[in-house]
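According to Swiss-Prot, the protein carries these features:
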type	residues	note
BINDING	K180, R195, Q202, Y260, N351	RNA binding site
VARIANT	I28 to S	In strain: Isolate Onderstepoort 3
VARIANT	A111 to V	In strain: Isolate Onderstepoort 2
VARIANT	N351 to G	In strain: Isolate Onderstepoort 3
VARIANT	P457 to L	In strain: Isolate Onderstepoort 3
VARIANT	N512 to S	In strain: Isolate Onderstepoort 2
VARIANT	S517 to N	In strain: Isolate Onderstepoort 1, Isolate Onderstepoort 2 and Isolate Onderstepoort 3
VARIANT	K519 to R	In strain: Isolate Onderstepoort 2
Amino acid sequence: MASLLKSLTLFKRTRDQPPLASGSGGAIRGIKHVIIVLIPGDSSIVTRSRLLDRLVRLVGDPKINGPKLTGILISILSLFVESPGQLIQRIIDDPDVSIKLVEVIPSINSACGLTFASRGASLDSEADEFFKIVDEGSKAQGQLGWLENKDIVDIEVDNAEQFNILLASILAQIWILLAKAVTAPDTAADSEMRRWIKYTQQRRVVGEFRMNKIWLDIVRNRIAEDLSLRRFMVALILDIKRSPGNKPRIAEMICDIDNYIVEAGLASFILTIKFGIETMYPALGLHEFSGELTTIESLMMLYQQMGETAPYMVILENSVQNKFSAGSYPLLWSYAMGVGVELENSMGGLNFGRSYFDPAYFRLGQEMVRRSAGKVSSALAAELGITKEEAQLVSEIASKTTEDRTIRATGPKQSQITFLHSERSEVANQQPPTINKRSENQGGDKYPIHFSDERLPGYTPDVNSSEWSESRYDTQIIQDDGNDDDRKSMEAIAKMRMLTKMLSQPGTSEDNSPVYSDKELLN
């Protein structure tokens, strides 16, 4: 039997691994299309600033074709380095495109103020043809046209510091678009604006250089359409991360934005590990999870084998991304989402409307968090050197804190858990709701929220862990023979809570405190 389990583990790991690169054949290359990328031909700030001005205008032209737009965006993205040409040649390895670098220098004879560098030949007319939209469009009207601030005529500067701030403002907006351009382009506007405000408050960008919605939509759509552009952006991020020593300020900003880009599209996998496995609740011992836990283990190993490109597999359209979807481990994912909803309010906005979502295991995760609140793991306590008395103190404090948090919580909470088994479901359907709320301004009794203290099948409490605090959970006494008995039980528990509060007030001596029993309160 041990050999069977070992073979099963090896089988699942082998099945989830991608094929190894081998064989006598070379790399498969597709039919390439040429992309023209403009780079400054000198180190002058005027040249870079003028080139940036012309490129920003070209991006907003709706008639521009896709490959030309991709080349323009690559030119803008590489303007912050000292040698853009060397950077592009070093990191570009795309089987779908062929990059053609063209140097640009100032010219007094061309209408656009720039020309293509050549050995003796004049290419002013070709440069004017390339930048013809500039002269026929917004430049003739005396405005840049693609900024929200319509008072800005152009973005040409002759100072290196001003150019860096201007370029950082434009690059930040492009990089922010990458975070959700592939996964959620239709709902990305709000998060993109929040991040822009963040960098504005940090003085990394200037708010006056905010591009308008039309310009941003064009860039976002191109990022979503063109895999070659995304490959370049990911390669640029990785190249910046690898570079030693202090990095330029724009490079540090790109790394900061990368925190929003990394692992885009892998939320199901990452959250399942975070809430389903790292929390280490006893529910992981269920037989239903054994197969999916092995799947998660093999996926984590595959993630590590993919190396530095693993967090960008969705952005790079890697075919292995489907293995990481929640459909490969639906029960464990549903359970993890239930845990996450209870632990973090931010999880309440997640969309769980998927065909493989299992409500029963979602409620299992919720119930595990509620029933485990205030407990201290014996294994972790032993590792940290926490004594039994300290664990008891932590349990009491955590129970009271969790109770206050539960009352103030605004996330999706279920008022009554009918859970996994039909016996409980039938009883719950026959009984009235056990949660009653009264306003303080209204007459009558106030009934608190009650939680049952039943244990799930297969759940073994940790005997070395601290027990729940009585101030958090009270034993709910429900009788099946009528509503009057239920009301009496709730009134008795409410009175018991009031007496407990009175006894815990300052100045009350423990020696003179009367002892009350549940039977006396129920009579």
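Even glycines carry a Cβ here, placed using N, Cα and C.
None of the noted substitutions appears here; every position holds its original residue.
A distance of 29 Å separates the Cα atom of K180 (RNA binding site) from that of I28 (variant position).
Spacing of R195 (RNA binding site) relative to I28 (variant position) is 39 Å (Cα to Cα, whole number). Other C-beta atoms found within 10 angstroms of the C-beta of K180 (RNA binding site) number 22, with every protein chain shown included. Reduced to three states, the DSSP call for I28 (variant position) is coil. Here the candidates are the recorded positions Q202, Y260, N351. The one whose C-alpha lies nearest to that of I28 (variant position) is Y260. Taking Q202, Y260, N351 as the recorded positions under consideration, the smallest Cα distance to A111 (variant position) is found for Q202. The least crowded of the variant positions I28, A111, judged by other CB atoms within 10 A of its own CB, is I28. Here the recorded positions are Q202, N351, and the one ringed by the most other CB atoms within 10 angstroms is Q202.
Between the CA atoms of Q202 (RNA binding site) and N351 (variant position) there is a gap of 32 Å. DSSP assigns N351 (variant position) to coil, not to a helix or a strand. Under 8 Å, Cβ to Cβ, and six or more positions away along its own chain, Y260 (RNA binding site) finds I176, A179, S191, R195.
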